[in-house]
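Colleague: Pulled these features from Swiss-Prot for this protein:
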- Asn139 to Ala: Almost abolishes catalytic activity (MUTAGEN)
- Arg145 to Ala: Almost abolishes catalytic activity (MUTAGEN)
- Thr210, Asp211, Gly232, Ile252, Pro253, Met254: S-adenosyl-L-methionine binding site (BINDING)
- Glu234 to Ala: Strongly impairs catalytic activity (MUTAGEN)
- Glu234 to Gln: Slightly impairs catalytic activity (MUTAGEN)
- Asn262 to Gln: Slightly impairs catalytic activity (MUTAGEN)
Amino acid sequence: MARSRGERTPAARRITSRNARFQQWQALLGNRNKRTRAGEFLVMGVRPISLAVEHGWPVRTLLYDGQRELSKWARELLRTVRTEQIAMAPDLLMELGEKNEAPPEVVAVVEMPADDLDRIPVREDFLGVLFDRPTSPGNIGSIIRSADALGAHGLIVAGHAADVYDPKSVRSSTGSLFSLPAVRVPSPGEVMDWVEARRAAGTPIVLVGTDEHGDCDVFDFDFTQPTLLLIGNETAGLSNAWRTLCDYTVSIPMAGSASSLNAANAATAILYEAVRQRISGRTATTP
């Protein structure tokens with residue numbers, strides 16, 4: 001939230017030791033349960049923090065280096081974002097920054113949104129991605145980044161999975177986490193209730209799974225229709241439950257000796273084909 005003109009910036013607190021507050025923030029880096037209980041996670045970097053603010057994510061606390069001259073961006077951030085501000089010793093910030101070569105200038109403590117499928121907008125041109133039981137938070141972040149870049153409307157992370165708000169996922173998304181709704185859902189049933197409700201409301205979403213023995217090649221499928229693309233676990237692929245629920249399955253033609261693509265790369269390739277079809281107006285033949 002930006003301050004109104006003339007409103008004074010609250011005096012910042014200082015933390016120079018590994019006190020209880022610091023330990024709470026440190027736990028957000030590596031403890032999923034504590035992130036979930038606290039309902040918050042850490043964000044660092046100019047673009048991710050700027051996008052979090054731009055898209056209205058509540059920033060609970062801004063931690064900044066109290067012993068260096070801050071950049072113009074950091075000064076403006078501290079001036080305009082109305083929240084708790086704490087000056088930190090640089091060695092403490094470095095620990096929160098996962099001990100990179102240099103401490104981050106600013107770390108934001110950001111509130112998690114509710115895991116509500118209604119956060120994902122559904123229109124007649126709907127294009128969404130479901131990632132089934134991913135084990136790599138980096139892959140989650142990479143798919144969020146690709147889905148955002150290619151105009152998808154949201155990501156569903158299904159089943160027992162890595163955490164959307166793991167630091168590796170947040171970092172891999174390069175800020176796209178804050179512009180693309182990403183929702184964690186425990187079971188296929190909850191997703192299908194949402195899909196069926198959208199179908200009943202007039203948006204005939206089709207579920208398209210990925211499989212090396214798909215019904216057709218990705219280039220021959222009609223992605224101009226409302227589509228939820230299902231990407232399987234990095235090792236096991238789609239679960240039997242999701243395979244059964246698919247309306248169609250598609251495969252990516254492979255050359256050379258590679259047998260498959262990384263899950264994030266596969267999602268990106270298929271999303272690109274979907275967008276290409278939609279831009280060109282091409283309608284392929286759905287089996």
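From the backbone N, Cα and C atoms, a Cβ is placed for every residue, glycine too.
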Colleague: Taking the Cα atoms as reference points, how far is Ile252 (S-adenosyl-L-methionine binding site) from Asn139 (mutagenesis position) in Å?
Modeller: 18
Colleague: Could you give the Cα-Cα distance between Glu234 (mutagenesis position) and Met254 (S-adenosyl-L-methionine binding site), in whole Å?
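Modeller: Approximately 17 Å lies between the Cα of Glu234 (mutagenesis position) and that of Met254 (S-adenosyl-L-methionine binding site).
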Colleague: Work out how many Å separate Gly232 (S-adenosyl-L-methionine binding site) and Asn139 (mutagenesis position) at their Cα atoms, rounded off.
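Modeller: Pair distance, Cα basis, whole Å: 12 Å.
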Colleague: Specify the nearest of the mutagenesis positions Asn139, Arg145, Asn262 to Thr210 (S-adenosyl-L-methionine binding site), where nearness means the distance between Cα atoms.
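Modeller: Its closest listed neighbour, by Cα, is Asn262.
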Colleague: Could you measure between Pro253 (S-adenosyl-L-methionine binding site) and Asn262 (mutagenesis position) for me? Cα positions, answer in whole angstrom.
Modeller: 14
Colleague: What's the number of neighbouring CB atoms sitting within 10 A of the CB on Ile252 (S-adenosyl-L-methionine binding site)?
Modeller: 18
Colleague: For Met254 (S-adenosyl-L-methionine binding site), which of the mutagenesis positions Asn139, Arg145, Asn262 has the nearest Cα in space?
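Modeller: Its closest listed neighbour, by Cα, is Asn262.
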Colleague: Rounded to the nearest angstrom, how far is the Cα of Asn262 (mutagenesis position) from the Cα of Asn139 (mutagenesis position)?
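Modeller: Here the two Cα atoms are 9 Å apart.
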Colleague: Express in Å, rounded to the nearest integer, the largest CA to CA distance found among the S-adenosyl-L-methionine-binding residues Thr210, Asp211, Gly232, Ile252, Pro253, Met254 named in the record.
Modeller: 17
